[in-house]
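Val35 to Gln appears in Swiss-Prot as a published mutagenesis result, with the remark: Strongly decreased interaction with ATG2A; when associated with 59-Q--A-62. Swiss-Prot gives this note for the published mutagenesis Tyr65 to Ala: Strongly decreased interaction with ATG2A; when associated with A-125. Quoted from Swiss-Prot, the note on the mutagenesis of Phe125 to Ala is: Strongly decreased interaction with ATG2A; when associated with A-65. One mutagenesis experiment catalogued in Swiss-Prot, His184 to Ala, is accompanied by this note: Abolished binding to phosphoinositides. Annotation of the published mutagenesis Ser204 to Ala in Swiss-Prot: Abolished binding to phosphoinositides; the original residue is retained in the structure shown.
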Amino acid sequence: MNLLPCNPHGNGLLYAGFNQDHGCFACGMENGFRVYNTDPLKEKEKQEFLEGGVGHVEMLFRCNYLALVGGGKKPKYPPNKVMIWDDLKKKTVIEIEFSTEVKAVKLRRDRIVVVLDSMIKVFTFTHNPHQLHVFETCYNPKGLCVLCPNSNNSLLAFPGTHTGHVQLVDLASTEKPPVDIPAHEGVLSCIALNLQGTRIATASEKGTLIRIFDTSSGHLIQELRRGSQAANIYCINFNQDASLICVSSDHGTVHIFAAEDPKRNKQSSLASASFLPKYFSSKWSFSKFQVPSGSPCICAFGTEPNAVIAICADGSYYKFLFNPKGECIRDVYAQFLEMTDDKL
């Protein structure tokens, strides 16, 4: 989540994002970057620069390599460069320069994927990165792109050249035609893959519907309704076995849906009435909670199967627990920016 345009809190937080399995999250700051264990919350790394903001931090699971892009009032690095930071050596070891601003970076053990505003470039993850592929996208200012971290699945998903379409490419066999999914009529605002790379969830800028597709066929599996009013979707994430998804938006609410068992989701008692509009047959979240501050947040499932974590732009950390009935309670609250690495 790039917080640059929407973080009014003055706490120096520019970016927050989870690693591939959501076990850690990283923060880009006006004076460096930080890495935290997600659940339980613990500061793992704090790298401060005397002068220099980091607008994007991408982790590779828990290994010592991170991708950094400069940002903020005084960027540490030019915003058109990707810097690979070796946290053991405490220095950058790879640098890739582009002619335009970098919107996002994705990593897997063998690839560096760089998102520009209308194209995606794929490089080898080597000391001297070699460009392998270039894919055109529609205008993509949010840097939407997801890369499957599974060693047996090299799937890359990104906005297609047509509005609302998602393109799926297998980086291990790019000679195969990509899967093109006409996911929404409007502009995409969020996409997410499950860990296995078999499901993709999408939302448009309208933000009322979440759709889940099979990645091999492109077929729609489920359509879920977040709400009736438009919303800016900040984050969608699957749990470990892809049976649940959580969704955060600018309404200050985190919704939890059943992705595999639609009967768990709520539905109107009028759902079976064929003469009523499609809205009445919608599947709604079976559980939701309000982030008390209403601050922009990203969300993911915790170490317990019934736990959801919210990381907020105001520096708040929330852990909520939900039961099979959908009831939610707040279990943990903390201010993660005020922690030090010797505190829990």
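Backbone N, Cα and C define each Cβ position, glycine as well.
Mapped onto three states, the DSSP output places Phe125 (mutagenesis position) in coil.
Among the mutagenesis positions Val35, Tyr65, Phe125, His184, the ones whose Cα sits within 10 Å of the Cα of Ser204 (mutagenesis position) are His184. Annotation for His184 (mutagenesis position): same-chain Cβ neighbours under 8 Å, separated by at least 6 residues, are Gly164, Thr202, Ala203, Ser204, Lys206, Leu209, Arg211.
Shown in sequence order, Leu107, Arg108, Arg109, Asp110, Arg111, Ile112 are the residues of the chain, 6+ apart in sequence, with a C-beta less than 8 angstroms from the C-beta of Phe125 (mutagenesis position). There are 19 other CB atoms within 10 A of the CB of Tyr65 (mutagenesis position), with all protein chains counted. Tyr65 (mutagenesis position) sits 12 Å from Val35 (mutagenesis position), taking the CA atoms of both as reference points. Residues within less than 8 Å, Cβ to Cβ, of Val35 (mutagenesis position) and separated from it by at least 6 positions along the same chain comprise Cys24, Phe25, Ala26, Cys27, Glu43, Lys44, Glu45, Lys46, Val57, Met59, Leu66. Summarising the environment of Ser204 (mutagenesis position), the number of other Cβ atoms within 10 Å of its Cβ, over all protein chains shown, is 21.
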